[in-house]
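Student: Please read through the structure below; I'll follow up with questions.
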Amino acid sequence: MMEFKDFSTGLYVAAKFSELTLDALEELQRSLRVPNPVPREKIHSTICYSRVNVPYVPSSGSFEVASSGHLEVWKTQDGSTLVLVLDSEYLRCRHMYARALGATHDFDDYTPHITLSYNVGPLSFSGDVQIPVVLDREYKEPLKLDWADDLK
């Protein structure tokens, strides 16, 4: 049972992907000549970034969560971030599960995606991508508000 103090730590939940998916994503980064690519071991998809902790139970099992997506560049505080936006009902449902448990979300909408680079500078990328995105596992940990420091 969770105690009151447990709710104040925040919660981060993410999906990690199969070796085959990681191979395909690295090949995509290389073929596009993506500057500052996210390293293989850091590639993930955020499911929940909540300022309150909730009793989220990570899913187990390995299965395809998306078969396609498209590239977008998002303007962020730190520059231009290249993401592969996924058409994933599974990731949307897992996010809604966290919200149903009381998790917070800082944005109007949840957009399932995989970040390919946190800084592509002035470059632009677009287009549809066919990649089998296979879940390896979900994991959860206390929320780190200074997560960007880990990228340096």
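Cβ atoms here come from the backbone N, Cα and C positions, even for glycine.
What Swiss-Prot lists as 3',3'-cUAMP binding site is TYR12, GLU141, TRP147, and the listing cites similarity to another entry. Among the mutagenesis experiments that Swiss-Prot reports, HIS44 to Ala is described with the note: Complete loss of catalytic activity; when associated with A-113. Residues or ranges marked as active site by Swiss-Prot: THR46, HIS113, THR115 (among others). Here the residue is the original one, while Swiss-Prot reports the published mutagenesis HIS113 to Ala with the comment Complete loss of catalytic activity; when associated with A-44.
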Student: Take the C-alpha atoms of THR115 (active site) and GLU141 (3',3'-cUAMP binding site) and report the distance between them in angstrom, rounded.
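Tutor: Computed Cα spacing between THR115 (active site) and GLU141 (3',3'-cUAMP binding site) is 19 Å.
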Student: A 10 Å Cβ contact count, applied to the recorded positions TYR12, HIS44, THR46, THR115, GLU141: which residue has the minimum?
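Tutor: Result for the recorded positions TYR12, HIS44, THR46, THR115, GLU141: minimum number of other Cβ atoms within 10 Å at GLU141.
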Student: Return the count of C-beta atoms lying within 10 angstroms of the C-beta of HIS113 (mutagenesis position), excluding that atom itself.
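Tutor: So the number of other Cβ atoms within 10 Å of HIS113 (mutagenesis position) is 21.
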Student: Please report the distance from the Cα of TYR12 (3',3'-cUAMP binding site) to the Cα of THR46 (active site), rounded to the nearest angstrom.
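Tutor: Rounded to the nearest whole number, the Cα-Cα distance is 8 Å.
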Student: In which DSSP state, out of helix, strand and coil, do we find HIS44 (mutagenesis position)?
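Tutor: The three-state answer is coil.
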